[in-house]
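Before any comments, here is the structure.
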Amino acid sequence: MTNLQDQTQQIVPFIRSLLMPTTGPASIPDDTLEKHTLRSETSTYNLTVGDTGSGLIVFFPGFPGSIVGAHYTLQSNGNYKFDQMLLTAQNLPASYNYCRLVSRSLTVRSSTLPGGVYALNGTINAVTFQGSLSELTDVSYNGLMSATANINDKIGNVLVGEGVTVLSLPTSYDLGYVRLGDPIPAIGLDPKMVATCDSSDRPRVYTITAADDYQFSSQYQPGGVTITLFSANIDAITSLSVGGELVFQTSVHGLVLGATIYLIGFDGTAVITRAVAANNGLTTGTDNLLPFNLVIPTNEITQPITSIKLEIVTSKSGGQAGDQMSWSARGSLAVTIHGGNYPGALRPVTLVAYERVATGSVVTVAGVSNFELIPNPELAKNLVTEYGRFDPGAMNYTKLILSERDRLGIKTVWPTREYTDFREYFMEVADLNSPLKIAGAFGFKDIIRAIRRIAVPVVSTLFPPAAPLAHAIGEGVDYLLGDEAQAASGTARAASGKARAASGRIRQLTLAADKGYEVVANLFQVPQNPVVDGILASPGVLRGAHNLDCVLREGATLFPVVITTVEDAMTPKALNSKMFAVIEGVREDLQPPSQRGSFIRTLSGHRVYGYAPDGVLPLETGRDYTVVPIDDVWDDSIMLSKDPIPPIVGNSGNLAIAYMDVFRPKVPIHVAMTGALNACGEIEKVSFRSTKLATAHRLGLKLAGPGAFDVNTGPNWATFIKRFPHNPRDWDRLPYLNLPYLPPNAGRQYHLAMAASEFKETPELESAVRAMEAAANVDPLFQSALSVFMWLEENGIVTDMANFALSDPNAHRMRNFLANAPQAGSKSQRAKYGTAGYGVEARGPTPEEAQREKDTRISKKMETMGIYFATPEWVALNGHRGPSPGQLKYWQNTREIPDPNEDYLDYVHAEKSRLASEEQILRAATSIYGAPGQAEPPQAFIDEVAKVYEINHGRGPNQEQMKDLLLTAMEMKHRNPRRALPKPKPKPNAPTQRPPGRLGRWIRTVSDEDLE
């Protein structure tokens, strides 16, 4: 799960459940290994709006139990009145002993209108307060917004029709299970006796100094004198206990005290009242002890408690009006809230206030809570439990994502529509292999990518990627490879343990390597002058990132930079690459903060910003320039990168700076340039050719430079400007004789700066080469693999092929490509590509491939719903369909993978039967047996129809049953002598006699009588 190269386990279920609780529960991947079961509990309430149209909903988003929140309505006097508690659908303590909350989300909205109201009005304010409910000082509709300054924890003026969504985000990790206050076996004289086991983990204790030599004095009154000795804020929604004692002293005979403790709710009403002393007489001249020992169970706390009050009633035995009463008191009390300091139990709280909603409207609260639950012994007999899986990578990834939630836009309260829009983004965050397209649109791509790089361990590969080659060699040869394999794959490497010629930059890199710094560098080597062109970066420099920025219609030239690390004093290792743009002027506003303020001077005294101040740039420029990292380039704009990359050192960007200084293009030049231009007009070769080609090709650009690049520009400035494809000048007029960087003798032949080989032979490298040759001689398959690798390197597509391999782990696409590549010389090949070369003919998927794709789609859809057993293989065995309701019920109850093609009807609730009336059955039988006017159906046929209704649980016959009933009716009609007579068939009409033709005026027509 934590390996980015693993394509089969790419989802982090825990963070997906945290950000999208409706996808279902997931085990917390920490090291608390307890056998448990996962369960989702829904909460749905339709709350009626009061007369004022305003109210308040208090949520405890992190409470590990059945309590979700409470609803209060605002009264006309400006005070809130408690309405009801909000709980999960199932009372968890009745069936489970221990619990851990995984995730929770709740939605508040209104979509109903009372009678006489024709428009949905009203707004909602919501805020998450990082404290307890009693600590809020202003709970008015507008005052709530001042409870926090964090913009991601509050929203205001959301229409009630749109609604708000409350998302529970953890405040701590690696927590233990909480006892739910479940009932335990007990026997007592009172049949109503109940014993529960409450949570004692992390209690919250309030210590109250009730009296410190408090002096009371008053005159006698009938019924006694009542005072409030103390009132203090506390928070409790679970069981609590009160302990302590007060000591009273008096000099008045016959004084009698009574003490009462009140537990007061958020609305100011007394929820629980306990008399701790009644008619307690005081003795003069001594200490009178008044102990307190109260236990309040959870089932008596019917609404959130926010304060406690102690009242003392003083009276006098046989007292008369005017008698003096006085006493003094000292002592303290402790109020213990069981489990009150468990993270999320009492803080934070989320308050959702609605205002100006029509009286009588319904505000709907709906949500889901996901738990890890340990069942009680009775339920454990029939419920399968399993261990959670310890996954430090997934846990660290979750912690880092949520620690950056303010920068990633992850809120605790959302407008519901916005939260729905963010679901695809959350799914992308939970998928470690996602390309972060949506995150890039929101501007969070670089942050998440940096977090993945830190949190998720990645399989280390050779660079350029030659991991398939290394694995093919086997363990016997793998240890011989390493840095030398990179040299063999075409990357310039210094011999391990061998010193290079010293220079200032090399010494800087050595110092940086000793300190563990990262180095972003362009490396090239010319004879007798080894130079490292790079960027010195502090450790962990890539951990932060910023949003992207786009620059439109800005002239720029491009050049690639290779990111490397220094493993030892002289051996750099390439890791990645980045494209940079040269822009005219001082444009530090376009640079990441890590590059601002750093510049290097040219020979003419101008500045190039974005470079480290390392000497002088060997160019004569006519103006200042700024070098900025970019992520993409389009027709006339570039996308800037805000990765915290430090300033560049070296000369490989000189070619791009010189071109910018001479031609001053008005739009970005869509060709990247590589090579170091010196003061003599010579262009020096660079190493890491494959890496730089991949950098340019990744952006759809060609790479121009001296040597085997997409555009070979030659070894000097004169040939470069003639061959460069985007040069805007007419070369027939030869206007470049006096250009800067052109040597005095324009006809002088230049030689390549890179005369030496790309890497030096070393004993270790020779051993590695011999080992590979020996393996190739023994294994023909490895010989073929080596030939393929050399072919990839010669054509500069090693990196492209490695990236393609990551996207095609099972080589399905490659097999299809090879299977459908037409042979050279075929008819279709000649028609498309001429007489030579290869191509790919388009074709649709085979039925088997289409079926496999369908199985994969079904499996992915099931996975998004939290149904992980429905793999593509399982779906194929199940008749290429998803799990049935019975299979889902079986998996939810047993957590075992159901057998394909098994319906598990015992796990599906039986359909409720509906009894059909005799009139309905008779009407159906008559309709089926014959048309109106025919004989009535016999009783046997009516009984057959009644059986069908009984089988269908009160529903009429389906198509197959209707066919059977029609056949039965036909048979009964032929056997029944009392069946209606068939209607007579109509006789065919006799042909009419043809009328005689016109015979004339004097001719008589001959009739049959005349013929007789």
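Residue positions begin at 1 at the first shown residue.
Including glycine, each Cβ sits where the backbone N, Cα and C put it.
Residues as originally present; substitutions not included.
Feature list (source: Swiss-Prot):
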ACT_SITE  Ser652  active site, nucleophile
ACT_SITE  Lys692  active site
BINDING   Asp30  divalent metal cation binding site
DOMAIN    513-755  domain 'Peptidase S50'
VARIANT   Tyr80 to Leu  In strain: Isolate Indian
VARIANT   His253 to Gln  In strain: Isolate Indian
VARIANT   Leu263 to Phe  In strain: Isolate Indian
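The residue listed as 'divalent metal cation binding site' has Leu263 as its nearest neighbour among the variant positions Tyr80, His253, Leu263, going by CA to CA distance.
In three-state terms derived from DSSP, Lys692 (active site) belongs to a helical segment. Note: the CA-CA distance between Ser652 (active site, nucleophile) and Lys692 (active site) rounds to 12 Å. The distance from the Cα of Tyr80 (variant position) to the Cα of Lys692 (active site) comes to 68 Å.
Cα-Cα distance from the residue listed as 'active site' to His253 (variant position): 100 Å (rounded to the nearest whole number). In the structure as shown, the Cβ atom of Leu263 (variant position) sits within 10 Å of 24 other Cβ atoms. Listed in sequence order, the residues of the same chain lying 6 or more apart from His253 (variant position) and placing their CB within less than 8 Å of its CB are Thr284. The recorded positions in question are Asp30, Tyr80, Ser652, Lys692, and the one with the fewest Cβ neighbours inside 10 Å is Asp30. In the three-state DSSP assignment, the secondary structure recorded for Leu263 (variant position) is strand. Under the DSSP three-state reduction, the residue listed as 'active site, nucleophile' is assigned to coil, being neither helix nor strand.
Confidence annotation: the domain 'Peptidase S50' (513-755) carries a mean pLDDT of 68 in the model. In the three-state DSSP classification, Tyr80 (variant position) falls within a strand.
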